[in-house]
Amino acid sequence: MAELTVEVRGSNGAFYKGFIKDVHEDSLTVVFENNWQPERQVPFNEVRLPPPPDIKKEISEGDEVEVYSRANDQEPCGWWLAKVRMMKGEFYVIEYAACDATYNEIVTFERLRPVNQNKTVKKNTFFKCTVDVPEDLREACANENAHKDFKKAVGACRIFYHPETTQLMILSASEATVKRVNILSDMHLRSIRTKLMLMSRNEEATKHLECTKQLAAAFHEEFVVREDLMGLAIGTHGSNIQQARKVPGVTAIELDEDTGTFRIYGESAEAVKKARGFLEFVEDFIQVPRNLVGKVIGKNGKVIQEIVDKSGVVRVRIEGDNENKLPREDGMVPFVFVGTKESIGNVQVLLEYHIAYLKEVEQLRMERLQIDEQLRQIGMGFRPSSTRGPEREKGYATDESTVSSVQGSRSYSGRGRGRRGPNYTSGYGTNSELSNPSETESERKDELSDWSLAGEDDRETRHQRDSRRRPGGRGRSVSGGRGRGGPRGGKSSISSVLKDPDSNPYSLLDNTESDQTADTDASESHHSTNRRRRSRRRRTDEDAVLMDGLTESDTASVNENGLDDSEKKPQRRNRSRRRRFRGQAEDRQPVTVADYISRAESQSRQRNLPRETLAKNKKEMAKDVIEEHGPSEKAINGPTSASGDEIPKLPRTLGEEKTKTLKEDSTQEAAVLNGVS
């Protein structure tokens with residue numbers, strides 16, 4: 001403001017020093033030195049500019065001068081007009097012209113100056129221009145030191161900010177200043193903004209430096225978080241950082257985003273450690289045995305989801321076999337978990353416990369399997385049966401062994417087609433051969449020989465017992481079994497022939513005849529039911545075949561009772577059973593060599609009997625036939641046609657071809673009907 005110094009004329013004629021604050025149309029706003037008078041507007045005709053500072057002081061006697069003096073102690077000093085009366089050395093005697101009375105005073109040379117030649121100011125003496133200030137720069141523009149360089153560049157007398165008009169005021173005594181202000185105003189405001197930003201950063205840096213100095217003496221921790229986990233560490237909208245800052249005792253948390261480094265400062269180590277637990281996210285993996293991966297995951301991921309929920313981890317990932325990012329052991333699969341260090345520790349505890357539990361359960365299961373295997377091996381060697389015990393020493397073809405084998409096949413096999421139980425054997429022997437390994441071969445031969453040589457009465461009694469039990473069975477065959485085949489005990493007689501060639505092979509036919517006799521002795525209702533259920537296919541060696549029926553039809557077309565077969569009612573077949581038999585051609589039991597031998601021998605024996613022998617035993621044979629066939633009974637071998645006629649001659653079966661071959665190759669001894677040579 002020194003450049004805009006003016007002299008304001010007072011009421012007593014003296015000029016007092018003042019400073020221009022604003023320029024108006026016809027006046028100036030002036031502020032007096034030392035504020036001895038309040039700020040006020042002064043007209044142009046009472047204001048003048050001070051003289052140049054480099055003016056020469058040449059004063060002589062009689063010159064008019066201006067003396068720097070004051071009228072009283074309350075007023076400041078001002079320039080008064082006077083005249084030099086006398087000079088003596090450095091002292092001058094002056095006479096004030098403003099006063100009415102003559103007033104003389106001795107003053108020194110420093111208080112004198114030549115009369116100011118400047119006239120009062122006019123409207124064009126001072127130039128004023130304004131610059132609008134943005135809102136963000138108003139506070140900065142209020143400081144006059146911010147315009148120091150701008151003031152010097154434009155040549156302004158004064159630059160200040162007017163808060164009422166929010167403008168920057170530029171006052172100058174030169175018109176060129178206005179042009180320069182218009183050119184440099186934008187640049188000046190931009191520079192102020194840049195300076196303001198730099199100043200604010202410097203202030204923040206200063207504050208940070210002070211805080212750092214204070215925190216350096218306190219507790220702090222520093223850790224690094226991976227770049228891909230930085231989002232989890234910060235949290236949604238910085239929630240994790242805010243939660244860490246709310247921990248009591250935490251003073252500051254700093255984050256370097258470039259390096260992913262967190263710095264936590266606090267008043268205590270516990271507070272700093274607790275805040276670190278909210279921000280430190282890591283990734284770790286746990287090796288899981290490959291055979292337990294499915295059980296660790298659980299059905300629909302239920303087990304692994306429960307582990308994740310209880311531990312607090314963020315996510316879990318199972319590394320595939322094609323990925324080799326993590327080191328893995330043989331037979332192990334890495335489970336990768338992401339979360340805080342605390343949650344990773346929790347999931348390790350849960351997973352290790354669960355794996356130990358699964359291993360223990362697997363070990364118990366393996367022990368159970370070993371025990372079951374040992375039991376299975378022991379059971380294959382010896383299987384005790386409740387129905388057998390004291391009767392083990394009886395023959396193979398007894399009633400008890402037959403019933404036992406049928407019951408055993410029921411308990412182990414299903415009811416479907418072609419299913420055979422574990423007691424089924426395709427050889428010549430029976431189940432008793434497998435279940436009684438302790439018996440010697442000689443004992444078997446003795447038992448078979450005894451059975452084949454047993455009396456006719458004893459055999460008939462046994463077969464009658466068998467025939468009484470057979471009709472009650474649920475199966476389709478004559479025997480009481482549930483499947484298609486007959487009793488397995490029938491095969492023991494075949495095997496006896498093969499194992500003991502010295503015995504009489506024709507004794508097998510007696511069993512068949514005794515079977516037929518036993519069937520005749522049974523009730524008529526049971527017999528008709530069983531005959532209706534029979535099929536044309538031979539079930540076992542004990543059943544009569546179609547060829548046997550044809551052989552008998554050659555000898556006598558009318559049965560022993562004198563009734564023709566055509567007079568009988570046509571047999572009614574079950575359609576469902578007939579459809580059932582069509583698809584069971586593949587389920588036939590295998591035909592063995594013993595079957596061919598027994599069948600061929602029986603047929604050849606009947607055909608090659610001498611006429612004398614047949615005539616001799618005709619009475620006995622007729623007696624047996626009468627006992628076997630009742631008046632209401634149908635033909636034994638093979639069903640009749642619907643019209644009651646006999647079955648027409650069928651093509652030769654495989655048994656007949658076998659019989660023909662045996663006749664040509666070997667000679668057959670003559671035998672009587674009852675098998676006694």
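A Cβ is built for glycine as well, from the same backbone N, Cα and C atoms used for every other residue.
The domain 'Agenet-like 1' annotation in Swiss-Prot covers 4-50 and rests on sequence analysis.
Marked as domain 'Agenet-like 2' by Swiss-Prot on the basis of sequence analysis: 63-115.
Distant neighbours of the domain 'KH 1' (222-251): 215, 257, 259-268, 270-272, 274-276, 278-283, 314, 338; these residues of the same chain sit at least 6 beyond its ends, with a Cβ under 8 Å from one of its Cβ atoms. Taken from Swiss-Prot, the feature domain 'KH 1' covers 222-251.
Swiss-Prot lists 285-314 with the feature domain 'KH 2', giving sequence analysis as the kind of evidence. The list of residues near the domain 'KH 2' (285-314) in space but at least 6 beyond its ends in sequence, with Cβ under 8 angstroms from a Cβ of it, reads 232, 326, 328-329, 331-340, 342-344, 346-348, 350-352, 354-355, 358-359, 362.
Under DSSP, LEU351 (mutagenesis position) is assigned to a helix (H, G or I) in the three-state scheme. Experimental mutagenesis at this site is recorded by Swiss-Prot as LEU351 to Pro, annotated: Abolished ability to undergo liquid-liquid phase separation and promote translation of target mRNAs. Male infertility in knokin mice.
Under the heading of mutagenesis, Swiss-Prot lists SER409 to Ala and annotates it as follows: Decreased phosphorylation by GSK3B.
The note that Swiss-Prot attaches to the published mutagenesis SER426 to Ala is: Decreased phosphorylation by GSK3B.
Mutagenesis annotation in Swiss-Prot: SER438 to Ala, described as Decreased phosphorylation by GSK3B; the structure shown retains the original residue.
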Response to the item:
Same chain, |i - j| six or more, Cβ under 8 Å of LEU351 (mutagenesis position); the result in sequence order is ILE286, VAL288, VAL296, ILE307, PHE335
Worksheet item: How many helix, strand and coil residues does the domain 'KH 2' (285-314) contain under DSSP?
Response: 21 helix, 5 strand, 4 coil
Discussion item. Return the average pLDDT for the domain 'KH 2' (285-314) as a whole number.
Written reply: 90
